[in-house]
Amino acid sequence: MLSVNTIKNTLLAAVLVSVPATAQVSGNGHPNLIVTEQDVANIAASWESYDAYAEQLNADKTNLDAFMAEGVVVPMPKDAGGGYTHEQHKRNYKAIRNAGFLYQVTGDEKYLTFAKDLLLAYAKMYPSLGEHPNRKEQSPGRLFWQSLNEAVWLVYSIQGYDAIIDGLAAEEKQEIESGVFLPMAKFLSVESPETFNKIHNHGTWAVAAVGMTGYVLGNDELVEISLMGLDKTGKAGFMKQLDKLFSPDGYYTEGPYYQRYALMPFIWFAKAIETNEPERKIFEYRNNILLKAVYTTIDLSYAGYFFPINDALKDKGIDTVELVHALAIVYSITGDNTLLDIAQEQGRISLTGDGLKVAKAVGEGLTQPYNYRSILLGDGADGDQGALSIHRLGEGHNHMALVAKNTSQGMGHGHFDKLNWLLYDNGNEIVTDYGAARYLNVEAKYGGHYLAENNTWAKQTIAHNTLVVNEQSHFYGDVTTADLHHPEVLSFYSGEDYQLSSAKEANAYDGVEFVRSMLLVNVPSLEHPIVVDVLNVSADKASTFDLPLYFNGQIIDFSFKVKDNKNVMKMLGKRNGYQHLWLRNTAPVGDASERATWILDDRFYSYAFVTSTPSKKQNVLIAELGANDPNYNLRQQQVLIRRVEKAKQASFVSVLEPHGKYDGSLETTSGAYSNVKSVKHVSENGKDVVVVDLKDGSNVVVALSYNANSEQVHKVNAGEEAIEWKGFSSVVVRRK
C-alpha cells in the first residue's frame, strides 16, 4: 500500500513506469471495469452490514424502481442542454449503469431486463442519427447537442453493459454492440479526431469512453488508440493527457471546477486500466499524479465548496459525484483515513467495491480529520507556469483561507485575472469571485449555455480583485496571447507568525509591470488574523489604475465622505465589463489611510487602505453589478474600486481585518469598530515597508525586499526609524 507521505510529497522522484506499446486486454470475466467479480461477491455478502452503504444502495434502488415504472423512454434527440430529450438521455445512462449494478448485487433479473431493453432501444435508434438538431457550435454530437455528452453517455452505459453482458443472448449482444457501442466509439474517435486527440477535458471523456468500451468488448484497438492517440504514437491519448493536463502538484490548469469534472473520466478509466492491465501501474504513473489530483481537488475547497476561479459554478463542492467516486478509489489504494472525513462530509457513498471499503472504515470509527494545508500548487505540465497559493489559519469550517491566483490563463475557460485573490472566513466567502455567467441545464436561460455575459462580464478583469489599467482587460481580452504567458512566482512562505505569496505580472499590458504580495498575519493581540496586501504597479505612460475589491456583506460605514448619485445611476464605462457596473458613489481620497467596514453574518470586516502615488487624483468608487442586463442574467454584487488617474506609478496597500461579534438573537454587539488606527507605507530602492498601527498602541511592521537571498540584509528608513530585516520578507509585531 502506498503511504500517504509518498502521495503528498511532490518532491519525491517520479516512479518510472514502462507502458507497453500495444495494449493487451486481459481475459477477465465480467464485470471488469470499475466493479469486478470479486467486488460483487464482497458487496453481496456484506452491504447490509454498513449503514452508509445500505442507505445509499436502498435509495438508489428506490429511485431506479420508480424510474423503471415509467417504462423504456428513448426519445429522438431534439433539445439542447437542460431540455427534455437531453435530460431523459442523461437519466437513461445513469439508469443503465445503476440497473447493471443492482442486477449483479441482488440477482434480480428485472434490472437486467430493463438495462437490456434500454440498450436495445438505443441500438435501434443510434445508427439513424445525424448531427443533433440543436447541435453546439463546437464538437456537435448526435444523441446530445455536443459530443462531450455522448462520451459521458458511453462511459456510464458501458459499465451497465459490463454488468449484464453475461446474462444476454449472443444475438442481443451483437445487436447492442453493433448498433450503439461500436458506432458511438467510432464517432467519438476516428470520426471526431480533433476532440479525441485534444489535450482537454473533452478529450479525456472521449478516450475514457472508447477505452472502457474496448475493455468490455475485448477490443485491443479501441484500448490502444485511447491510451496512445489515434496514430498510436503517444502524442495524444490518455497517457499524454496525464502528462500535460496536471501539474506535478496535481493542479488542473482550467481550475477547480473543471478539475472536478475531469476527475471522473481520469479516475474511472484509470480504474479500468488497473483492473485489466495492472502491470501498467497506472496509479503510480508520473509520481502518483492521479492520486495527487484527487487530494488537490479536495484542497481546492473551503467549507465544502470549490474555489470559483475561472469558469466555475459556485454551487459545486466536494459532494459532487465525481469526487465521491474518485475518493473511494483513492482510499482503496492508500488507506488514508483522513479521506474518511471528506467521505462523511460528502454524505453519500460510491456503490462500488471501493465504496464498500469506505463505508466499512467509517462504520469501524477509523475517521481522522482531513488536514487542509497551506500549499503552493504549481501550474502547467512542469509546474513552472505560475501557481495557485492557498494560505490557511485556524481549524474546521470557520478557519480563514486566503487564495492568491497567480496561475496561467487556463485555456478557453480561463479568466483575465492575473494576481487575483479571494478570502474566506467564518464559513463564508468574504472577498468574492463571480465565477461563470451560466445557468447549467436551465433551458430558459439561453439553453443552459454559457451566457453572453460570461464574455462581456465574468471573464473581464474588472470583474475580479486585481489591477485594471486604462479600463482594459488583461492581454486586451485575447486568450491566445494570454495562453502564452504566466506570472512569475517570487516567493511562497508558510510560517506560524505569517504566510506570504508574492508574484509578478509583466505581460498583461504593454509597458506595464505589477507585483503583488499577499500576507496572512497572526497578531497576538487580535482575535483574528489580518490580511496585508501590497500591489506595486509601474507603467511607461501615464495611465488610469483601478483596483476593485468585491466584498460580501452589508456596508456599515466609510471613513471617507461619499458623494451619492441621487437622481440617476450611470454606467461606470462603455466596454470590457465596465458597462455592467452601476456607479453608486464616488469619494476623493488623499495620502492618509481610509477605511470601509461591512458585516457578514455575525462578524465585522474592515478594509483599511492607503495608496502611494505621485498622482493627486485619487478616488474611491462604489459600484453595483446589473447595468446593461435586460434579461437579468447577472447576480447582484457590490464593489469598492480604488482609482488613481494620470499616473505612471502607484502602490496600493491595504489591510483587511475581521473583528467583533453581532448576535441578533441576544441583541448584542461587541468589537464593531476596527482595531486598526492607520496604515502607513514607505517605499525605498524597490523595497516596501508597511506599518499597521493598532489602537492599543502596538503595531505590525511588514517588510518586503523582493530578494530571495535569505542572508541578505535590507534597510528602509520609515519616518524617524530604520527598519532592518533579512531575506524576502519580514513581519514583526511590536507591542506598546
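FYI, residue positions are counted from 1 along the chain as it appears here.
Using N, Cα and C of the backbone, Cβ positions are placed for all residues, glycine too.
At each noted site, the model still has the original residue.
Summarising the annotation, Swiss-Prot assigns active site, proton donor to Tyr258 and lists a curator's inference as the type of evidence. Residue density at Tyr258 (mutagenesis position): 20 other Cβ atoms are found within 10 A of its Cβ, drawing on all protein chains shown.
Sequence-distant neighbours of His413 (active site, proton acceptor) (same chain, six or more apart, CB under 8 Å from its CB) are Glu254, Gly255, Tyr257, Tyr258, Asn310, Asp311, listed in sequence order. Residues annotated as active site, proton acceptor in Swiss-Prot: His413.
All protein chains included, Glu667 (substrate binding site) registers 7 other Cβ atoms within 10 Å of its own Cβ. Residues annotated as substrate binding site in Swiss-Prot: Lys136, Gln146, Ser147, Leu148, Asn149, Lys198, His202, Tyr257, Tyr258, Gln259, Arg260, Arg438, Glu667.
Taking Cβ-Cβ distances under 8 Å and a sequence gap of 6 or more within the same chain, the neighbours of Asp433 (Zn(2+) binding site) are Phe307, Pro308, Ile309, Ala312, Asp417, Asn420, Leu422, His464, Asn465, Tyr550. Taken from Swiss-Prot, the feature Zn(2+) binding site applies to His415, Asp433, His464, supported by experimental evidence.
Looking at Swiss-Prot, you'll find the mutagenesis Asn149 to Ala noted as follows: 1600-fold decrease in catalytic efficiency. Taking a C-beta cut-off of under 8 Å and a sequence gap of six or more, Asn149 (mutagenesis position) has these contacts in its own chain: Gly81, His86, His89, Lys90, Gly141, Leu143.
Cβ neighbours within 10 Å of Asn201 (mutagenesis position), excluding its own Cβ and spanning all shown chains: 23. Asn201 (mutagenesis position) falls within a helix when secondary structure is assigned with DSSP. Here Swiss-Prot notes a mutagenesis experiment, Asn201 to Ala, with the remark: Complete loss of catalytic activity.
Cβ neighbours within 10 Å of His202 (mutagenesis position), excluding its own Cβ and spanning all shown chains: 20. In Swiss-Prot, a published mutagenesis experiment is listed as His202 to Leu, annotated 20-fold decrease in catalytic efficiency.
According to DSSP, Tyr258 (mutagenesis position) sits within a helical segment. According to Swiss-Prot, the mutagenesis experiment Tyr258 to Ala carries the following note: Complete loss of catalytic activity.
Sequence-distant contacts of Arg260 (mutagenesis position), defined as residues of its own chain at least six apart whose C-beta falls under 8 angstroms from its C-beta, comprise Thr297, Phe306, Lys316, Thr320, Glu322, Leu323. Quoted from Swiss-Prot for the published mutagenesis Arg260 to Ala: 2000-fold decrease in catalytic efficiency.
Here the residue is the original one, while Swiss-Prot reports the published mutagenesis His415 to Ala with the comment 1000-fold decrease in catalytic activity. For His415 (mutagenesis position), other Cβ atoms within 10 Å of its Cβ number 30.
Its own atom aside, the Cβ of Arg438 (mutagenesis position) has 20 Cβ atoms within 10 angstroms in the protein chains shown. DSSP classifies Arg438 (mutagenesis position) as strand under the three-state reduction. Under mutagenesis, Swiss-Prot gives Arg438 to Ala with this note: 4400-fold decrease in catalytic efficiency.
All protein chains considered, the CB of Tyr450 (mutagenesis position) has 17 other CB atoms within 10 Å. Under its mutagenesis entries, Swiss-Prot includes Tyr450 to Ala with the note: Complete loss of catalytic activity.
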Q | Pairwise Cα distance for Asn201 (mutagenesis position)/Lys136 (substrate binding site) [Å, integer] | A | 17
Q. How many other Cβ atoms sit within 10 Å of the Cβ of Ser147 (substrate binding site)?
A. 29
**Q.** Which same-chain residues, if any, lie at least 6 apart from Lys136 (substrate binding site) yet have Cβ under 8 Å of it
**A.** Ala80, Trp145, Gln146, His449
**Q.** Separation of alpha carbons, Arg438 (mutagenesis position) and Glu667 (substrate binding site) (Å)
**A.** 39
Q: Out of His202, His415, Arg438, Tyr450, give those mutagenesis positions positioned within 10 angstroms of Ser147 (substrate binding site), comparing C-alpha atoms, in sequence order.
A: His202
Q) Within 10 Å of Arg438 (mutagenesis position) (Cα-Cα), which of the mutagenesis positions His202, His415, Tyr450? A) Tyr450
